[in-house]
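Colleague: Pasting the feature list from Swiss-Prot:
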{"type": "MUTAGEN", "residues": "ASP196 to Glu, Lys or Asn", "note": "Complete loss of GlcNAc transferase activity"}
{"type": "MUTAGEN", "residues": "ASP247 to Glu, Lys or Asn", "note": "Complete loss of GlcNAc transferase activity"}
{"type": "MUTAGEN", "residues": "ASP249 to Glu, Lys or Asn", "note": "Complete loss of GlcNAc transferase activity"}
{"type": "MUTAGEN", "residues": "GLU369 to Asp", "note": "Complete loss of GlcNAc transferase activity. Regains 30% of wild-type activity at high UDP-GlcNAc concentrations"}
{"type": "MUTAGEN", "residues": "ASP477 to Glu, Lys or Asn", "note": "Complete loss of GlcUA transferase activity"}
{"type": "MUTAGEN", "residues": "ASP527 to Glu, Lys or Asn", "note": "Complete loss of GlcUA transferase activity"}
{"type": "MUTAGEN", "residues": "ASP529 to Glu", "note": "90% loss of GlcUA transferase activity"}
{"type": "MUTAGEN", "residues": "ASP529 to Lys or Asn", "note": "Complete loss of GlcUA transferase activity"}
{"type": "MUTAGEN", "residues": "ASP563 to Glu, Lys or Asn", "note": "No effect"}
Amino acid sequence: MNTLSQAIKAYNSNDYQLALKLFEKSAEIYGRKIVEFQITKCKEKLSAHPSVNSAHLSVNKEEKVNVCDSPLDIATQLLLSNVKKLVLSDSEKNTLKNKWKLLTEKKSENAEVRAVALVPKDFPKDLVLAPLPDHVNDFTWYKKRKKRLGIKPEHQHVGLSIIVTTFNRPAILSITLACLVNQKTHYPFEVIVTDDGSQEDLSPIIRQYENKLDIRYVRQKDNGFQASAARNMGLRLAKYDFIGLLDCDMAPNPLWVHSYVAELLEDDDLTIIGPRKYIDTQHIDPKDFLNNASLLESLPEVKTNNSVAAKGEGTVSLDWRLEQFEKTENLRLSDSPFRFFAAGNVAFAKKWLNKSGFFDEEFNHWGGEDVEFGYRLFRYGSFFKTIDGIMAYHQEPPGKENETDREAGKNITLDIMREKVPYIYRKLLPIEDSHINRVPLVSIYIPAYNCANYIQRCVDSALNQTVVDLEVCICNDGSTDNTLEVINKLYGNNPRVRIMSKPNGGIASASNAAVSFAKGYYIGQLDSDDYLEPDAVELCLKEFLKDKTLACVYTTNRNVNPDGSLIANGYNWPEFSREKLTTAMIAHHFRMFTIRAWHLTDGFNEKIENAVDYDMFLKLSEVGKFKHLNKICYNRVLHGDNTSIKKLGIQKKNHFVVVNQSLNRQGITYYNYDEFDDLDESRKYIFNKTAEYQEEIDILKDIKIIQNKDAKIAVSIFYPNTLNGLVKKLNNIIEYNKNIFVIVLHVDKNHLTPDIKKEILAFYHKHQVNILLNNDISYYTSNRLIKTEAHLSNINKLSQLNLNCEYIIFDNHDSLFVKNDSYAYMKKYDVGMNFSALTHDWIEKINAHPPFKKLIKTYFNDNDLKSMNVKGASQGMFMTYALAHELLTIIKEVITSCQSIDSVPEYNTEDIWFQFALLILEKKTGHVFNKTSTLTYMPWERKLQWTNEQIESAKRGENIPVNKFIINSITL
């Protein structure tokens, strides 16, 4: 019998002195919060009956365990019993199980469903909501969102603090430090070597580099494996805004510092993960690395015995993560990118330590501590990415840390990690196999204010869920009645209930406090006067587990009287759409959301009194997908004092305020969502164009289309998002294409600022080149058709004007022409495209796309895909104007087919559809067109930002590999 069970037994036997002693001991084991109430009760009993010696009192051993005056809920008793923290007899346990089954057997009723239009009929056709991320770690989407919101990083001390954790291995450490000396960067950096209690004296190694590096050395006592504590020691000393972590056996390449800092300066919400290769340095002198900066990258890769961090195939070992990096587009499409966070080569902004905390020092064996730390970064909203340029080289053999150490350590820490990382590593278990995890999978939060009369029914409904991997977080918001006393009396000793109290701040303030207090990954919302059906959490949770891209799952509710009698089923809009949510609060109770999605918003708005939930769920709908379940899982108690039915005038005002704020966050400034009438209870609305929009959008009306017999070329450009760098792009086109007749720009008209309009007009007057603006295709879509659709729309615009063109170039906003006198080059050919083989991944995506697969099978055999050269980036693609019309006719048929069955491709269509259309046309006509490559190039590094020297070098044709595009981000 454990200490807590002994304490309970002693209390129930009236041996309060012994019980107090045992409860005090239990507090040291389980935490004082769990037994604080019992300790108080023991002291009260002893104070009232100081002479009682209960040791001689008889106790019925079969008597039901009673936890002081505040019995635990049934599920909690069973969970404690499963791990021997509460002793129950078999009969007691069976009795509790039967009671729990009765409590949880009720199933939520189906809600009434009717057919509805997903998009309201009065929703403006040109009002397109901002795109959602492709996945939970879509760092590309997040970067665009921050730019739209005007969020810019603030840095005080730009530089990299490099924490190098070590234990013995002086030679290997010296090589790593030598490679840090060889860094090629203008960014400042420091090196903090943190020693986890080495027996060998490492100070001579450090002194060798004192004049070569900004270096510090700190050591902690050898208390076994304490890598987390060693890293934390270094993190607390860091002086720069950015943190880089290296293990002592990870030698960084010469661009390691520069690559990390440059990436974090661009987006300090990233956590950047570096890959590794395996090399053998045991017979190389560290001085050789100091004298030869290129030595590291010239060493051959080796096969290691490290099966935990590498997979061995053939003669070398590979970083097991590389395959996942490729499959997930450098982790952009990963649902759990923190799994690849290995602290031997990573970087992040120091600000995240204030949000997610430091490394967990409970991990005192090899492995797990970095994944758990990465999970917290992910939970609080960091985005994970791997990039080129941050390779580090793992020096083999592993030295004093052998393979057995790693495997044994991982087996120990895996259990700790499962306790503390509920997302991904936790699955739903029956209550017989469950226990109370230190970090629950689900948290239900309850803001509580003056609710003493009904808080018990509310909390009990949360505890009596079919999902038991759950905690309840109650925030007492400065109640003036005895709410806090009731909560503490009923749940103060319950390990699945966490209680906090604060001065009154209103529902938004209490909600923010409670959600911040919660430990779970999935968060459920419950008002203190309401209660849940037993399967509410389970129904929602199963949807989250099926689709990791979901930010929110919600059900519907019924309205009941305080005694539980039915008033009526609540309003239920049967299917979610963002457009409908923009016009009405359709996200009904019960609602669950992910804590990560919540951290991507600014939380509940504490400046408004009503419409707080509407505002919050609009925010959540901007950062992830919603799913609605037509189940009645929530009982909404109407007692006349509900915040949602009080102060209707303020409620209505804020309803329209929060919708307009949502539109503004999405960059939609050309519509206002306005009240239709003055009735407080009415939510009738109308969308009105803003004054800014009403201004004539085309101040470029002075541009007249002028036919020039010497001008032969049309250019179609897709220009996403903002138009920064537009004139720079136009000037580049003119510089290399003297025969340009017309440029048609597919743009988002919301970014046509007065300054940009003036720049376009000035360009037109200077060069007398016709410019057409097109905005037919919505920019706020994440599908892979958009660029192809934009080019198709552009050529349709040209056709409507009956313009006489000879060639057309299809280009991107961020490519750079380097082929002088393009027309002289083009007129030798019918078409310029890039043609290369399809990878296995591309073939799989094509076969998974029915409309395009059907088209291919019409003209080609199944095996043709493996041998056909039909893939190539589309920048700088050109063809005769007549041929473009024929190809786009074929492409339009495919787009129509896609739209008819709502089948969106999972690949960039512009990279293969033009090539396939050309081959199909050749098959249909029997004519083989004269083909060549495109007009622009790109160096192997695929750099996104070039120096002026690099641009001029490219223009001269220097250092450009054949058939490689230059992707030059001239918009930056």
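Cβ from N, Cα, C; glycine included.
Map these features onto the structure and tell me what's around them.
Modeller: Annotation note: ASP196 (mutagenesis position) sits in a coil segment as assigned by DSSP. Within 10 Å of the C-beta of ASP196 (mutagenesis position) we count 23 further C-beta atoms, all protein chains included.
DSSP gives ASP247 (mutagenesis position) a strand state.
Secondary structure at GLU369 (mutagenesis position), taken from DSSP and collapsed to helix, strand or coil, is helix.
Reduced to three states, the DSSP call for ASP477 (mutagenesis position) is strand. Under 8 Å, Cβ to Cβ, and six or more positions away along its own chain, ASP477 (mutagenesis position) finds PRO447, ALA448, TYR449, LYS502, ASN504, GLY505, GLY506, ILE507, SER509, ALA510, ALA513.
Residues near ASP527 (mutagenesis position) in space but far in sequence (CB under 8 A, at least 6 apart, same chain), listed by position: ILE446, PRO447, CYS458, HIS589, ARG636.
The local packing around ASP529 (mutagenesis position), expressed as other Cβ atoms within 10 Å of its Cβ over all shown chains, amounts to 23.
Around the Cβ of ASP563 (mutagenesis position), the number of neighbouring Cβ atoms within 10 Å comes to 6.
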Colleague: Calculate the distance in Å between the alpha carbons (Cα) of ASP529 (mutagenesis position) and ASP247 (mutagenesis position), and round it to a whole number.
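Modeller: Roughly 53 Å, rounded to the nearest whole number.
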Colleague: Could you state the CA-to-CA distance between ASP247 (mutagenesis position) and ASP196 (mutagenesis position) to the nearest Å?
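Modeller: Their Cα atoms are separated by 11 Å.
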Colleague: Relative to the Cα of GLU369 (mutagenesis position), which of the mutagenesis positions ASP196, ASP249, ASP563 has the closest Cα?
Modeller: ASP196
Colleague: Taking just the CA atoms, what is the gap between ASP563 (mutagenesis position) and ASP249 (mutagenesis position) in Å?
Modeller: 67
Colleague: Reported as an integer number of Å, what is the Cα distance between ASP249 (mutagenesis position) and ASP196 (mutagenesis position)?
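Modeller: About 14 Å separates the two Cα atoms.
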